[in-house]
Amino acid sequence: MSVTTPRREASLLSRAVAVAAAAAATVALAAPAQAANPYERGPNPTESMLEARSGPFSVSEERASRLGADGFGGGTIYYPRENNTYGAIAISPGYTGTQSSIAWLGERIASHGFVVIAIDTNTTLDQPDSRARQLNAALDYMLTDASSSVRNRIDASRLAVMGHSMGGGGTLRLASQRPDLKAAIPLTPWHLNKSWRDITVPTLIIGADLDTIAPVSSHSEPFYNSIPSSTDKAYLELNNATHFAPNITNKTIGMYSVAWLKRFVDEDTRYTQFLCPGPRTGLLSDVDEYRSTCPF
């Protein structure tokens, strides 16, 4: 027969209290970890997932007609079919371009858990600052005038912009005017203004080494250098690529654009691994140069 002495009883009680306290501490620690990032969407990322033509989310489309668009030329909205809330991104084409030149980016980014509008501009000759206003109008449209299927999926506190060429210049301009944006990605950007020292929005600039329309030496690099080092920023220069690299499917542009948006729009640190220290560079790489203000 087992007899519990007062001393043994006290020991068992102490042990039970310790176990209960440890369990409570584990629960207390686990809960914040699970709730630390309510914006995290999708599976753990891999390089092959980001290089693929589409991500883990199925995508639907909605047309924004030119007649119904206020302040821009209409476009196409791409959004995940899964009911949830997502960050929203507006993308502008470049000089003489239309939404068709950036449609691949819209669908690709949406498939990673974003609502994206690829816009047409009012005229294909619109200058960068006009494109900035139109990107802003497109964000407003998604929040107020799009269908409920789109509006109900957008987290209005998490907005970003992208653009090619003069659309990239417009992206820089809007980023300088709207510090509440979560991210900006100018693609082979063009703008007469070379100084963007007032930008605080996390900015990824993608240039191309063979660009003769917006040479990196007089556009992308000065733009990047002028943004304060206190701002989260990165410069990626494509290897053996021209000004029009963003107009066709490009796995490097797709991968690092998604990683940047995930990191700063979704605050998803799972994607930091792709940005810091960043891609391999050199003759055998798709990236000629990469620099940043890591760590992010």
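For all residues, glycine too, the Cβ spot is worked out from N, Cα and C.
If you look up Swiss-Prot, you'll see S165 marked as active site, nucleophile. S165 (active site, nucleophile) has a Cβ environment of 30 other Cβ atoms inside 10 Å.
Sequence-distant neighbours of D211 (active site, charge relay system): residues of the same chain at least 6 apart with a C-beta under 8 Å from its C-beta are T188, H219, S220, A241, T242, H243. The annotation active site, charge relay system is assigned in Swiss-Prot to D211 (among others) on the grounds of similarity to another entry.
Positions annotated as active site, charge relay system by Swiss-Prot: H243 (among others). Under the DSSP three-state reduction, H243 (active site, charge relay system) is assigned to coil, being neither helix nor strand. Other Cβ atoms within 10 Å of the Cβ of H243 (active site, charge relay system) number 21 in total over all chains.
For W190 (poly(ethylene terephthalate) binding site), the same-chain residues 6+ apart in sequence whose C-beta sits under 8 angstroms from its C-beta are G94, Y95, P128, S165, M166, G168, G169, I213, A214, H219. Residues or ranges marked as poly(ethylene terephthalate) binding site in Swiss-Prot (evidence: similarity to another entry): Y95, M166, W190.
All chains included, 25 other C-beta atoms sit within 10 angstroms of the C-beta of A64 (mutagenesis position). Secondary structure from DSSP puts A64 (mutagenesis position) in a beta strand. Under the heading of mutagenesis, Swiss-Prot lists A64 to V and annotates it as follows: Increases thermostability and activity on pNP-butyrate; when associated with P-249.
Residue environment of T249 (mutagenesis position) contains 11 other Cβ atoms, counted within 10 Å of its Cβ in all protein chains. Under the heading of mutagenesis, Swiss-Prot lists T249 to P and annotates it as follows: Increases thermostability and activity on pNP-butyrate; when associated with V-64.
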Spacing of the two Cα atoms, T249 (mutagenesis position) and A64 (mutagenesis position), in whole angstrom, works out to 23
Looking at the binding-site residues Y95, M166, the one with the fewest other Cβ atoms inside 10 Å is Y95
Three-class DSSP assignment, Y95 (poly(ethylene terephthalate) binding site), comes back as coil
Surrounding the recorded poly(ethylene terephthalate) site, with Cβ no more than 8 Å from the Cβ centroid of Y95, M166, W190 and those residues left out, we find G94, Q127, P128, S165, G167, G168, G169, P189, H191, I213, A214
According to DSSP, D211 (active site, charge relay system) sits in coil
